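Structure, as structure tokens:
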Amino acid sequence: MDADKIVFKVNNQVVSLKPEIIVDQYEYKYPAIKDLKKPCITLGKAPDLNKAYKSVLSGMNAAKLDPDDVCSYLAAAMQFFEGTCPEDWTSYGILIARKGDRITPNSLVEIKRTDVDGNWALTGGMELTRDPTVSEHASLVGLLLSLYRLSKISGQNTGNYKTNIADRIEQIFETAPFVKIVEHHTLMTTHKMCANWSTIPNFRFLAGTYDMFFSRIEHLYSAIRVGTVVTAYEDCSGLVSFTGFIKQINLTAREAILYFFHKNFEEEIRRMFEPGQETAVPHSYFIHFRSLGLSGKSPYSSNAVGHVFNLIHFVGCYMGQVRSLNATVIAACAPHEMSVLGGYLGEEFFGKGTFERRFFRDEKELQEYEAAELTKTDVALADDGTVNSDDEDYFSGETRSPEAVYTRIMMNGGRLKRSHIRRYVSVSSNHQARPNSFAEFLNKTYSNDS
């Protein structure tokens, strides 16, 4: 008997077949660099920076920016942002810089140039006759890179959220050490004309390069990061959520995974912790792998590890976390089952902690405490099974365990308890639910059961 086949009749004829469905066609690519070559892009001929500044500023004022010219200018302007490397900087075996080296964002990557000239048109007319200062260059670079952040803000953020962000960014780039070079609201007007620029590979690459540089190098113009910070751990929401989750429940990654009682976690956990990826290395290329073009399909996104993502945010919802209530449910990754497990884990970690004395008046008190704890452990080991369960908890110190949670789930037939449902409904009904959010899912799924 083939376990994958089903048998049925059609017009009295027995049919045996294997049901096959559409599978995920994406091939996840890991970002590890194996050829010891820095990330690389190719741009047009390097421009005269003064001419390029005037052209790009003119285009910004007219809300008509040429993406090729903008990228060429941003790459050339890297020379203005020289800083000192604080430590030897290596990633994936590549030596980026030695301690004390003077470096610019260009030191992190390779930018190849062709002989093709840019347009460098004066779309908005000629306003600046003198050559720009370094602070004016820095302001223009900051405003241009902020277009990346604005284009990453999703439509789910309602009201004037994006406009308010643009206003705050403009304020940064019109105060020292920057200088005002555009009129108010120019940034938002320009953004509307290039709202999808985060999808342009070269622009995204340059945003990631600037962010990687300013995240490590102390610099007068480090505030430029306000527009590029979204490139850090981009398309890593699954891994980022897991990291936040283990900090929230105060467990190690290994301890937390022991609570993941579902077969669909197996492939995702293997995918998320593929060896050799520098996930835990500070200032690695890994942090900006998406923008630097090291992976076309991230294995760390919410879609790539959807069951893990769903579980984490159902636990977050149980604990009343706004971030989890607002997050988008991965509908194809068993949200109903994940909500059940999330309820039990939420109950396990909500309003409960493991505590012990760690600070003492003097060394004598510390030694007395340690001796008392040792005695308590010896008593627990010699336990003959006659103490009641409350004392057993006290002596063993075992207030949390995957085995206990798993047993409770099995005893309840894999269903949520009424107390879980009441908690879910309580946190979700008091929240302004966004479309397809966890709050909306919980409200629609469990509100009638409460």
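From the backbone N, Cα and C atoms, a Cβ is placed for every residue, glycine too.
Don't expect the noted substitutions in this model, because it carries the original residues.
Quoted from Swiss-Prot for the published natural variant ASP117 to Glu: In strain: CVS-1991 and CVS-2006. For the natural variant ASN157 to Ser, the note given by Swiss-Prot reads: In strain: CVS-2006. For the natural variant THR377 to Ser, the note given in Swiss-Prot is In strain: CVS-1991 and CVS-2006. Under natural variants, Swiss-Prot gives ASN448 to Ser with this note: In strain: CVS-2006.
For ASP117 (variant position) paired with ASN448 (variant position), the C-alpha to C-alpha distance reads 65 Å. Under the three-state DSSP scheme, ASP117 (variant position) falls in the coil class.
Its Cβ taken as reference, ASP117 (variant position) is surrounded by 10 other Cβ atoms within 10 Å in the chains shown.
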